[in-house]
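Here the structure is laid out as structure tokens; the discussion comes afterwards.
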Amino acid sequence: MGCTVSTQTIGDESDPFLQNKRANDVIEQSLQLEKQRDKNEIKLLLLGAGESGKSTVLKQLKLLHQGGFSHQERLQYAQVIWADAIQSMKILIIQARKLGIQLDCDDPINNKDLFACKRILLKAKALDYINASVAGGSDFLNDYVLKYSERYETRRRVQSTGRAKAAFDEDGNISNVKSDTDRDAETVTQNEDADRNNSSRINLQDICKDLNQEGDDQMFVRKTSREIQGQNRRNLIHEDIAKAIKQLWNNDKGIKQCFARSNEFQLEGSAAYYFDNIEKFASPNYVCTDEDILKGRIKTTGITETEFNIGSSKFKVLDAGGQRSERKKWIHCFEGITAVLFVLAMSEYDQMLFEDERVNRMHESIMLFDTLLNSKWFKDTPFILFLNKIDLFEEKVKSMPIRKYFPDYQGRVGDAEAGLKYFEKIFLSLNKTNKPIYVKRTCATDTQTMKFVLSAVTDLIIQQNLKKIGII
């Protein structure tokens, strides 16, 4: 009897049908476990137009739930901020001339010291004073050229999709096909830009003849990364440049006048912070603080994932680049989203896009939010709208009327609360679904305020997720 039982057992084990069933059971069990893990994972999508403050929100999440920033990140930001500080002051000098603003530093007789500071600054090439590999390697260099070379303005437009709704279509196909009209428009734009840029370059070369022997516009990037890395000469030291920037920022009235009109051209949003703290950034061995990193900006390219745990809940935050050329990648992370965090820069109602200076940033954000909110991809997905940079908004509305850019605004000039309610109403009115939209007012660089806001938001999202999976 024992042999018979043994033979039967061996026969069962070798039965192909039984083997397939057991294999299927293992696969099914694995899928169920994975499905359960997916249910427990809260997947957030962080979206918004370029320079809205998305990445700063993510930095705050890292500070709260990931233990902050690595030593390498702190060194990287120190390099990037130093380069941006030099270029930002150069931009103010050059833009002042384009805007017809008289600079004290242009007068070598009555303002000899400031004139000398200007010469020091415009002779300095920012890339000579940083370690490009620490700053981010080729990604940093490419972004640097696109940001600071006026010759690349046309290239930024070409890389742009040209319209907010061209990020993706409802069938899931990435919209990257240009019509004949698009091509004709680009050709005309390139010709117009070429004429205008050539004219500007000639004028700038004339202006810069007193700055160096070549008469080159120092804002234009003329070196390849290989040439930069191979260059050993250091005619100026960091302290010289820092002192020049500090003197120009504190003592040249024209620089401050130009800065007050920075909505008319592209300038780093934290330029004033860089200038106010320029001496510490001048140290080649400086290690950035949390505040420095929150103020600094490194362009988001592609899609980054950040994971952290809050209690028993696992969060995954997807941060996608906000500029138009990056949006075609968004569709790859639309599936399985628990909530969308949309970041809106309130203070940029009077500014133009970096990638297309013919388009108002707030108008772009409105169109983008409308497209995402009513997309089939997010039919039942709750949205959390961050009205960001409200500190800058509250200051700006005192001198820059909202009605100048939004004629239907009826609130009092300088009334920040009325302005916030006006824009909040615009965004909420776009909702053509029954999904909830939660609005939070934020200053993403204020750690204490963001700690409170993000704690409230994560608690809300956890509750929403528990409802979704049927636990409550």
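Heads up, the Cβ atoms here are built off N, Cα and C, so glycines get one too.
All protein chains shown were included, and the count of other CB atoms within 10 Å of the CB of LYS389 (GTP binding site) stands at 24. The feature GTP binding site is assigned by Swiss-Prot to GLU51, SER52, GLY53, LYS54, SER55, THR56, LEU294, THR300, GLY322, ASN388, LYS389, ASP391, ALA444.
Cβ-based neighbour count (10 Å, all protein chains) for SER55 (GTP binding site) stands at 23. According to Swiss-Prot, the feature Mg(2+) binding site maps to SER55, THR300, an assignment based on similarity to another entry.
Taken from Swiss-Prot, the feature domain 'G-alpha' applies to 40-472, supported by sequence analysis.
Record note (Swiss-Prot) on the mutagenesis of CYS3 to Ala: Abolishes palmitoylation but not N-myristoylation.
All chains included, 12 other C-beta atoms sit within 10 angstroms of the C-beta of LEU18 (mutagenesis position). Experimental mutagenesis is annotated in Swiss-Prot for LEU18 to Pro or Gln, with the remark: Reduces ligand-dependent pheromone signaling.
Among the mutagenesis experiments that Swiss-Prot reports, LYS165 to Arg is described with the note: Substantial decrease in ubiquitination.
Mutagenesis annotation in Swiss-Prot: ARG327 to Ser, described as Suppressor of L-323; does not prevent GTP binding to GPA1; the structure shown retains the original residue.
Looking at Swiss-Prot, the entry for mutagenesis of ASP391 to Ala says: Causes constitutive activation of the pheromone response pathway. With a cut-off of 8 Å between CB atoms and residues at least 6 apart in sequence, the same chain places CYS443, ASP446 near ASP391 (mutagenesis position), listed in sequence order.
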Whole-Å Cα distance, SER55 (GTP binding site) to LEU18 (mutagenesis position), is 53
Which residues, sitting 6 or more apart from LEU294 (GTP binding site) on the same chain, put a CB under 8 Å from its CB?
THR56, LYS59, GLN60, ALA444, THR445, THR447
LYS389 (GTP binding site) sits from LEU18 (mutagenesis position) (Cα to Cα, rounded, in Å) at a distance of 63
Of GLU51, GLY53, ALA444 (the binding-site residues), the residue whose Cβ has the fewest other Cβ atoms within 10 Å
GLU51
